[in-house]
Amino acid sequence: MHVPPTDPARSAPPASPHRRRRPKALGLTALAAAMLMAVPTTQAAFGSDVRPAAAQEVVGGGDLGPNVLVFDPSTPDIQGKVDEVFRKQESNQFGTDRYALMFKPGTYNDINAQIGFYTSIAGLGLNPDDTTFNGDVTVDAGWFDGNATQNFWRSAENLALNPVNGTNRWAVSQAAPFRRMHVKGGLNLAPDGYGWASGGYIADSKIDGEVGPYSQQQWYTRDSSVGGWGNGVWNMTFSGVEGAPAQSFPEPPYTTLETTPVSREKPFLYLDGDDYKVFVPAKRTNARGTSWGNGTPEGESLPLDQFYVVKPGATAETINAAVDQGLHLLFTPGVYHVDQPIEIDRANTVALGLGLATIIPDNGVTALKVGDVDGVKVAGLLVDAGPVNSETLVEVGSDGASGDHAANPTSLQDVFVRIGGAGPGKATTSIVVNSNDTIIDHTWVWRADHGEGVGWETNRADYGVHVKGDNVLATGLFVEHFNKYDVQWSGENGKTIFYQNEKAYDAPDQAAIQNGDIKGYAAYKVDDSVTTHEGWGMGSYCYFNVNPDIRQQHGFQAPVKPGVKFHDLLVVSLGGKGQYEHVINDIGDPTSGDTTIPSQVVSFP
């Protein structure tokens, strides 16, 4: 899934598909005892490992557990502690360790925080400029020989950076959001050596200098400000970005919307004096630029004692009891097995994960169910399918939901789904959205193509995302490798701004993917009954490495109606491993050969 950037003078990685090599296994080291000096926060007494029975009152507030490391400028040996986490997590792609590195407001000098798997770094101010690094927050790809295409599951948030050499490096692929950041310099999105990279997502951020994507295949930037944008490979999409390049797809491949129709930034933890709170930003319509650039952002602050602070070992029964009592949910870093769905049926509930908190459904249950109510905010969670097939992993609203939530929509933000990779996993449909007006803001829904428990039937997952509600908006939709439809859209007036897809690598033959008389299931299917739908900046790639003779009829399928519109579509055959015959329906040139050159459609119909 990789080609050189458009300017070979700046970098020249070879053209070749991605994620074909397994990473080298590196031994895990124990965290140094000195790291424990970064003491987890304490507030009201919570802290017992013994969880209350569901019939008992669930207590809100408390400490944030051992995997949230909180620093202030006087903490000794900050660099050493951060480095120790990185050594543990640099190549720990399918491990169970989770960390959140939290920095109290202040100035930190000579810091280079390298961020590995399942690690989140964040400032604890209300605004990014409250917490300043004279230094860098870095993601590179030394662990994988300069290939950044497996730099998944990590995040940076709510910090200001003065990069040491003037440019910060954030060389990531999917599920690695860069939110609410102020880079007082440039931002390099490619690894050292300009190897392959497959990102990515920026939101609510200000980059004073130029952003250099270099070898990045695609990228989505929302409601931000940039000092310039260097290049594009296949698909660079912007909505509500000050300083974004002008609309010019296909050459250069820039898709630019002046504003984002509806957005609401992700909730985040911060310090108000000595008290921990969660800030819940307000919804914005037709947003452009950051939410914080003009001072205090609009939104609501919730004290920590209104949250059940969920720690590893907590049961779904207790989590649900907390919601029933009126508490919000703050998942501390860890892995949580649930034997029944986590159910959020109360309007305006916040469920926020720290450090890529991970939920695994046992015995085929659904991991998370959100009711058809107003304003639920779910953010910062990884749902990892279990070995017994789940019909669904995440549901928003029940089937047939009909409520009007336009004034106060439910949102899924940085909610990631994985089927296989860490071990056997199966799910029929990963995410089902029944509620009207839902916002899906940055998700990576991934049927694993490498790791443990991977095979056409071993990690069977027919459908990625199925949208049934009306007026649903997806901003930054990454869905890959499903056995049938990656995205199916049945609701009216849906919108998608940026879509990245790969079809499943491991189809054994043409018959395995045949969809009636259609060769292969579309990567993005709009049902024939739909009359209004619109999408911008959308790409699908194929790499049928098991059987390169497979033909995919099209990447996109939609009814030909005046209200169904697409802008800036592309399909790519990665190294000639399989081919597309068209881009959308029977429109668009076929891909051919092994040159990894996209076939594009600028507008549909």
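Cβ atoms are placed via backbone N, Cα and C, with glycine included.
Every residue here is the original one, so none of the noted swaps is modelled.
Swiss-Prot has this to say about the protein:
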- E502: active site, proton donor (ACT_SITE)
- Q174, Y194, G195, W196, Q217, W446, R447, A448, D449, E480, H481, Y505: substrate binding site (BINDING)
- Q174 to A: 1300-fold decrease in catalytic efficiency (MUTAGEN)
- S198 to A: 13-fold decrease in catalytic efficiency while nearly no effect on substrate affinity (MUTAGEN)
- E480 to A or Q: Loss of enzymatic activity (MUTAGEN)
- E502 to A or Q: Loss of enzymatic activity (MUTAGEN)
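Among Q174, Y194, G195, W196, Q217, W446, R447, A448, D449, E480, H481, Y505, the residues given in the record as binding substrate, the maximal Cα to Cα distance rounds to 27 Å.
The Cβ of Q174 has fewer other Cβ atoms within 10 Å than any other of the recorded positions Q174, S198, Q217. Each of the binding-site residues R447, H481 was scored by other CB atoms within 10 A of its CB, and the lowest score goes to H481. Taking the recorded positions D449, E480, E502 in turn, the residue surrounded by the fewest other Cβ atoms inside 10 Å of its Cβ turns out to be D449.
E502 (mutagenesis position) has H481 as its nearest neighbour among the recorded positions Q174, G195, Q217, R447, H481, going by CA to CA distance.
A 10 Å radius around the C-alpha of S198 (mutagenesis position) takes in these recorded positions out of Q174, Q217, R447, D449, E480, H481, in sequence order: Q174, Q217. When the alpha carbons of R447 (substrate binding site) and E480 (mutagenesis position) are compared, the span between them is 6 angstrom. Every protein chain considered, the tally of other Cβ atoms within 10 Å of the Cβ of G195 (substrate binding site) stands at 23.
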